[in-house]
Amino acid sequence: MAAGVAAWLPFARAAAIGWMPVASGPMPAPPRQERKRTQDALIVLNVSGTRFQTWQDTLERYPDTLLGSSERDFFYHPETQQYFFDRDPDIFRHILNFYRTGKLHYPRHECISAYDEELAFFGLIPEIIGDCCYEEYKDRRRENAERLQDDADTDNTGESALPTMTARQRVWRAFENPHTSTMALVFYYVTGFFIAVSVIANVVETVPCGSSPGHIKELPCGERYAVAFFCLDTACVMIFTVEYLLRLAAAPSRYRFVRSVMSIIDVVAILPYYIGLVMTDNEDVSGAFVTLRVFRVFRIFKFSRHSQGLRILGYTLKSCASELGFLLFSLTMAIIIFATVMFYAEKGSSASKFTSIPAAFWYTIVTMTTLGYGDMVPKTIAGKIFGSICSLSGVLVIALPVPVIVSNFSRIYHQNQRADKRRAQKKARLARIRAAKSGSANAYMQSKRNGLLSNQLQSSEDEPAFISKSGSSFETQHHHLLHCLEKTTNHEFVDEQVFEESCMEVATVNRPSSHSPSLSSQQGVTSTCCSRRHKKTFRIPNANVSGSHRGSVQELSTIQIRCVERTPLSNSRSSLNAKMEECVKLNCEQPYVTTAIISIPTPPVTTPEGDDRPESPEYSGGNIVRVSAL
């Protein structure tokens, strides 16, 4: 027997650790051909230079996606025998892991927009994200959607009015963003002042102000000084009425505006006044009017337009509507249950105030909210026990949705703070750019007007002085860019003030060729980097600009372009500021307006140029194209 055990024991041990099966048959041959076939199915995915290797069968598990279908062959490169994708390799790691494990995860450190773009490119839907990451993904996506909506609203109610905006759109923009104009800001503060005055008057008119002659009882201030309070209320209601009518007239959608909460508050705030004007002196009718006057207190909600904190609180309550609904439903159930229990528990007591189940509602509400007024208390032992349970259950029911509400309030508050910070940074950045460009353009136009550029071009010894006067590197490059635009195009830069004062006149003159130093042949910092084109020698007649106009240089914002028949003209730019001999009136009733923005100046490059230049065209007239915002 021992010999038999010794014969099969090694096989049992080998089978236990997975070396060989228990069967006594011969071991099968290794799958050499299958392994070779599997190695041939190993594919390489090159994602922006990062190589990933996986099996073809792994990708073909999901044939409805890009990598699992034959569409990936469009990205195959036979030279490298790789599939190349110009995408984000960091996010692609998580996408490839989905093919390997069948679970898609969301990397919390990645941008939600970039992640959605990668999923859409590879044909994956966000709904397959694992449960461990799906809630985080939904929260980040909701925050991003709210941020984009906030940015869109900011762009729509931006500080700069678009030229295509109608008067109605401008009025609505002024109401929604009062800081766009001075008048809108003044009206904003005036309405806020009258809201405060109306609320204070509504409170003060109930304060006793002493007894009047013939009355023993003290009269409230609203009755003793009825005329003064009526005039004050009339002034407030007139302001509120004008504001409501203007908002209604300027609203993009009047139907949506009328149905909005703030519109209903505005109507409720002013409606009691107009009802009181048409009321009779009948005491029964006036009693109903006194009841309506309580709605004047709703004017305090008009402060929500002037308070960011109130708006955030409103957004929080709106976003927590489901949690608040759950809280109300839970409290209602608990109130009904405990009121019924307390009624039957106290039914046997003669001194009990629990006369009915509706009467017990007051006790359960006060107890569950942990107020405890003490006007109704249980007398029996059973009533005290159930009252204690009611108090503890109220604490639990109310405390459950509170963290959710606080979390939503904190999220909305910080999101609003970030949006304000982004708007402030954007405003400061645009202000710095405008200041830099305006200063550079003003310096350029002033130097042209004073003839400094042409004086500097007369001798090469003065170039260091010109460089020292040019200011910062940004200003130097901006001057160089303006000079290149004047050289390569038939444009001349003039300021807005001179353009308006010139009465839209342009002069043409034929002069012989001159070899005098010109603006186009400047070397050094302002030397050209652009090929020479046919040039014009006309100008807006700004040589006669008075000293006062010279001192107040406007922002460079006008380019005059004349596209007419060409005739030989002098190729010299030395007479840039010379007076014209002939003036031609232009038909400017229908000017063409185009917008252009120059943001990247061209670096200076020194290019030697000779005196042999092609002749420049002569311009006898044509339409003027004003290119603004340069």
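Yeah, the Cβs are placed from backbone N, Cα and C, and that goes for glycine too.
Modelled residues match the original; the substitutions are not represented.
According to Swiss-Prot, the protein has these features:
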{"type": "BINDING", "residues": "H105, C111, C132, C133", "note": "Zn(2+) binding site"}
{"type": "BINDING", "residues": "T370, L371, G372, Y373", "note": "K(+) binding site"}
{"type": "MUTAGEN", "residues": "W362 to F", "note": "Abolishes channel activity. Alters potassium channel kinetics in heart myocytes. Abolishes the fast component of I(to) in heart ventricle"}
{"type": "MUTAGEN", "residues": "T602 to A", "note": "No effect on the regulation of neuronal A-type current in response to activation of metabotropic glutamate receptors"}
{"type": "MUTAGEN", "residues": "T607 to A", "note": "No effect on the regulation of neuronal A-type current in response to activation of metabotropic glutamate receptors"}
{"type": "MUTAGEN", "residues": "S616 to A", "note": "Abolishes regulation of neuronal A-type current in response to activation of metabotropic glutamate receptors"}
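Straight-line distance linking the Cα atoms of C111 (Zn(2+) binding site) and T370 (K(+) binding site), rounded to a whole number, equals 45 Å.
Compute the center of the Cβ atoms of T370, L371, G372, Y373, which mark the site for K(+); besides them, the chain residues with Cβ within 8 Å of that center are V366, T367, T369, G374. Neighbour density at the Cβ, taken as the number of other Cβ atoms within 10 Å, is lowest among the recorded positions W362, Y373 for Y373.
Separating the Cα atoms of G372 (K(+) binding site) and W362 (mutagenesis position) is a whole-number distance of 10 Å. Taking only the Cα positions, the spacing between C132 (Zn(2+) binding site) and L371 (K(+) binding site) is 41 angstrom. T370 (K(+) binding site) sits 12 Å from W362 (mutagenesis position), taking the Cα positions as reference. Rounded to a whole value, the Cα-Cα separation of W362 (mutagenesis position) and Y373 (K(+) binding site) is 10 Å. The binding-site residues in question are C111, C132, and the one with the fewest Cβ neighbours inside 10 Å is C132. Other Cβ atoms within 10 Å of the Cβ of T370 (K(+) binding site) number 11 in total over all chains.
In the three-state DSSP assignment, the secondary structure recorded for W362 (mutagenesis position) is helix.
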